[in-house]
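> Straight out of Swiss-Prot:
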BINDING   Cys125, Cys128, His140, His143  Zn(2+) 2 binding site
MUTAGEN   Tyr173 to Ala  Abolished rRNA methyltransferase activity
MUTAGEN   Asp276 to Ala  Loss of methyltransferase activity
MUTAGEN   Tyr340 to Ala  Strongly impaired rRNA methyltransferase activity
MUTAGEN   Asp341 to Ala  Increased rRNA methylation
MUTAGEN   Asn342 to Ala  Strongly impaired rRNA methyltransferase activity
MUTAGEN   His343 to Ala  Decreased S-adenosyl-L-methionine-binding
MUTAGEN   His343 to Ala  Strongly impaired rRNA methyltransferase activity
MUTAGEN   Leu345 to Ala  Increased rRNA methylation
BINDING   Cys380, Cys383, His393, Cys400  Zn(2+) 3 binding site
BINDING   Cys394, Cys397, His410, Cys417  Zn(2+) 4 binding site
DOMAIN    395-447  domain 'DHHC'
Amino acid sequence: MAASRNGFEAVEAEGSAGCRGSSGMEVVLPLDPAVPAPLCPHGPTLLFVKVTQGKEETRRFYACSACRDRKDCNFFQWEDEKLSGARLAAREAHNRRCQPPLSRTQCVERYLKFIELPLTQRKFCQTCQQLLLPDDWGQHSEHQVLGNVSITQLRRPSQLLYPLENKKTNAQYLFADRSCQFLVDLLSALGFRRVLCVGTPRLHELIKLTASGDKKSNIKSLLLDIDFRYSQFYMEDSFCHYNMFNHHFFDGKTALEVCRAFLQEDKGEGIIMVTDPPFGGLVEPLAITFKKLIAMWKEGQSQDDSHKELPIFWIFPYFFESRICQFFPSFQMLDYQVDYDNHALYKHGKTGRKQSPVRIFTNIPPNKIILPTEEGYRFCSPCQRYVSLENQHCELCNSCTSKDGRKWNHCFLCKKCVKPSWIHCSICNHCAVPDHSCEGPKHGCFICGELDHKRSTCPNIATSKRANKAVRKQKQRKSNKMKMETTKGQSMNHTSATRRKKRRERAHQYLGS
């Protein structure tokens, strides 16, 4: 499931290596991990801080992990804010109201009853996106209802369900059949027997469909996805309602144990995780979640296998490469362009933006992964990997350097290959688009300005945090002083008013006497 924000450019700007605007939002780890984060309808919230270049950090706050738009989840709480019992009770009630109308057990029971119905009685409400039992028909008589739902249709729920379209929260861009079939064939060729599908519903259903139609295929799949609608199509051992931004299982320990058992089956052998997160999501919380899944997998490993890594395919735009490799240094990016059915830009060929920017990041050696030559991929002997047709090997860089599928040009001044549309700017002293602003947003670290790292990994971050803490304390003292002066002024005003009142009373008594 891939999500876009307000257009391709916004996502590319956020993911570009080292490219930082005048401000940004970062996820921070709480000082005391033992203190649980407050809950919103999507599980534990994340702690954020706004960072502005040249200015200090502002007050930290908790917000929803899954929703980038306050209209979708308006949770907001300052880190140091104390809530009353009434507000906490109201929040808990709101969180309960926002949960799916049916429990996981109820969904399974309804599904088992549904598949036993004759074809003429199998109905699906397209308005409510729900499988209907005969007792439900009356409540949906005014809705748009699809009849004669076949078993084949039940096995392809991603084609029955309308894709969620909120771009900032959970927009669903589903793998095109070409890319999905390539992934299934590749997983089979690499010898994997189990696939943990994190946010990849179409891959999950194609794996199950292939297994049901091909006796030679023994690949099993478990889907973890935030879209609870899939719970009505799968048994408990095939689907878990899950938020990948905070590692939250909506159905609690039962679902967690399903995932754990799947990861640790056969002592963790023969499994791979394939994930397709929303592109608008922050890389850091995703990396933290994936490391928790890796740790769960490692629990089933013997001491001799402690050096092994869980094989992973992380499907994401190529301009997030530096961010992903920051958290997973063993990952490499493949040239394969992943397509999506319902996205006008993320498509293979020349119908999309500059062909699909979506790639596969993996810790599997690239020389083991064969890309389809009929789609224009070729093997580069010096690089020992498959590359796209126009990705030419650069002798100076000793690499096939293109990231976007076009032929890149080597810049002798920058000492690296750059996009064909870029030119070298003598003012900026690096290559950039021809119409760029030389006085535009600076690149690099917010703290020291260096280009080779982010603020979170800056060697000067401790000094910066001490300075920020001192500034916050100074601001707090100033705020407290202003409050005291205001209170003092109000007290003095009250005293003066009391004195005036007493003087008037004495004057009235004097005049009356």
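Placement of Cβ uses the backbone N, Cα and C atoms for every residue, glycine included.
No noted substitution is present; original residues retained.
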> When DSSP states are folded down to helix, strand and coil, where does His140 (Zn(2+) 2 binding site) land?
helix
> Based on Cα coordinates, which of the following recorded positions are within 10 Å of Cys400 (Zn(2+) 3 binding site): Cys125, His143, Tyr173, Tyr340, Cys394?
Cys394
> Of Asp276, Asp341, which of the mutagenesis positions has the most Cβ neighbours inside 10 Å?
Asp276
> Tell me, roughly as an integer, the mean pLDDT over the domain 'DHHC' (395-447).
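A mean pLDDT of 87 is what the model gives the domain 'DHHC' (395-447).
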> If one looks at the chain holding Cys380 (Zn(2+) 3 binding site), which residues at least 6 apart in sequence have a CB under 8 angstroms from its CB?
Tyr386, Val387, Asn391, His393, Cys400
> Taking the centroid of the Cβ atoms of Cys380, Cys383, His393, Cys400 (Zn(2+) 3 site), which other same-chain residues have Cβ within 8 Å of it?
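What remains near the Cβ centre is Ser381, Pro382, Arg385, Val387, Asn391, Gln392, Ser399.
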> Give me the long-range Cβ neighbours of His410 (Zn(2+) 4 binding site): same chain, 6+ apart, Cβ under 8 Å, in sequence order.
Cys394, Leu396, Cys397, Thr401, Lys416, Cys417, Val418
> Between the binding-site residues Cys128, Cys383, Cys397, Cys417, whose Cβ has more other Cβ atoms within 10 Å than any of the rest?
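Result for the most crowded candidate: Cys417.
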> Out of Cys128, His140, His143, Asp276, Cys383, point to the one nearest Tyr340 (mutagenesis position) in space (Cα versus Cα); all of them are recorded positions in the record.
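Closest recorded candidate to Tyr340 (mutagenesis position) by Cα: Asp276.
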> In the same chain, outside Cys394, Cys397, His410, Cys417, whose C-beta lies within 8 angstroms of the Cβ mean position for the Zn(2+) 4 site?
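Leaving out the recorded residues gives Glu395, Leu396, Ser399, Thr401, Trp408, Asn409, Lys416.
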> Non-local Cβ contacts of Cys125 (Zn(2+) 2 binding site) (under 8 Å, 6 or more apart, same chain)?
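In sequence order, the residues whose Cβ lies under 8 Å from that of Cys125 (Zn(2+) 2 binding site) (at least 6 apart) are Leu131, Leu132, Asp136, His140, His143, Gln144, Val145, Leu146.
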